[in-house]
Amino acid sequence: MKLTCVMIVAVLFLTAWTFVTADDSKNGLENHFWKARDEMKNREASKLDKKEACYAPGTFCGIKPGLCCSEFCLPGVCFGG
């Protein structure tokens, strides 16, 4: 009997916790779907599509050598064209 009561209280607590910590219903999955669909139609609206501009040859490329337009960075400077 005690175990049954403990289980019922635990289930009720976990159910209440789920509802309390859940996202607002205004931002439910259906809204995420429509937002993603709109971003697919309008590529400029997509945050994933935005890339940083590449660095011109002779520019300091620092610790991110992948940002050189030529993809070739030696001793911190972009080379090539």
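Numbering starts at 1 and runs along the chain as it is shown here.
A Cβ is built for glycine as well, from the same backbone N, Cα and C atoms used for every other residue.
Just so you know, the substitutions we noted aren't modelled in this structure.
Experimental mutagenesis is annotated in Swiss-Prot for T59 to A, with the remark: No loss of activity. When secondary structure is read from DSSP and collapsed to three states, T59 (mutagenesis position) falls in the coil class.
There are 10 other CB atoms within 10 A of the CB of F60 (mutagenesis position), with all protein chains counted. A mutagenesis experiment is reported in Swiss-Prot for this position, F60 to A, and the note states: Loss of biological activity. However, coinjection of this mutant protects against the wild-type conotoxin, suggesting that the mutant binds competitively to the wild-type conotoxin ligand site. Such a protective effect does not occur for all physiological targets.
What Swiss-Prot says about the mutagenesis result for I63 to A is this: Loss of activity.
Among the mutagenesis entries in Swiss-Prot is K64 to A, noted as: No loss of activity.
All chains included, 15 other C-beta atoms sit within 10 angstroms of the C-beta of T59 (mutagenesis position).
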